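**Q** According to Swiss-Prot, the feature domain 'Ig-like H-type' maps to 47-146. Under the heading of mutagenesis, Swiss-Prot lists Gln192 to Val and annotates it as follows: Loss of the capacity to induce the degradation of MHC class I molecules.
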Amino acid sequence: MNLVMLILALWAPVAGSMPELSLTLFDEPPPLVETEPLPPLSDVSEYRVEYSEARCVLRSGGRLEALWTLRGNLSVPTPTPRVYYQTLEGYADRVPTPVEDVSESLVAKRYWLRDYRVPQRTKLVLFYFSPCHQCQTYYVECEPRCLVPWVPLWSSLEDIERLLFEDRRLMAYYALTIKSAQYTLMMVAVIQVFWGLYVKGWLHRHFPWMFSDQW
């Protein structure tokens with residue numbers, strides 16, 4: 001294209017029938033604009049986490065309850081931590097419920113999460129936190145375990161399924177036996193009440209000879 005424009009520019013004065021063309025082979029680069037330097041980052045080397053611990057359990061109905069403890073040189077205020085849960089299939093999601101700060105000192109921070117329903121196949125609970133707003137993010141993980149009492153009268157079938165998922169088969173079979181005995185006694189009690197209120201009175205009215213003294 002540049003070669004064609006060059007031929008036309010040289011031929012135009014001779015022919016006298018074409019206007020003059022301005023020939024620009026290269027555009028000049030724009031001038032450099034000086035920008036203000038970025039402010040220096042603050043020194044955050046003094047903030048660090050020296051110890052972290054996580055405890056989490058699953059109560060009846062798949063309700064997650066977790067407690068995290070952090071120790072170290074932490075900023076005031078501390079950034080809000082984030083909590084995620086991961087299932088066996090690899091699916092992860094953030095817990096929208098904010099954790100509760102139950103700290104008693106500035107050196108040790110304690111965060112508590114309670115009564116949040118998670119899937120029964122939850123494998124890990126991840127807790128992300130930072131000692132300051134510009135510090136590196138740390139995380140600690142814990143594997144929730146189903147909390148079932150020794151007399152699991154109020155445990156559900158979902159809790160037994162969770163015990164099998166955790167490979168705690170002995171506890172799962174024990175809970176299933178207790179629940180079966182509980183349901184059996186409840187059915188016997190219902191049958192006795194139904195017999196005393198309805199069946200026995202109906203028999204008295206229609207078959208009085210069944211309750212005579214001759215029998």
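The first residue you see is number 1, and the count goes up from there.
Just so it is clear, glycine is given a Cβ too, placed from its N, Cα and C backbone atoms.
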**Q** Just counting, how many other CB atoms are there within 10 A of the CB of Gln192 (mutagenesis position)?
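**A** Looking across every protein chain shown, the total is 10.
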**Q** On the 0 to 100 scale, where does the mean pLDDT of the domain 'Ig-like H-type' (47-146) fall?
**A** 88
**Q** Quick check: in three-state DSSP terms, what is Gln192 (mutagenesis position)?
**A** helix
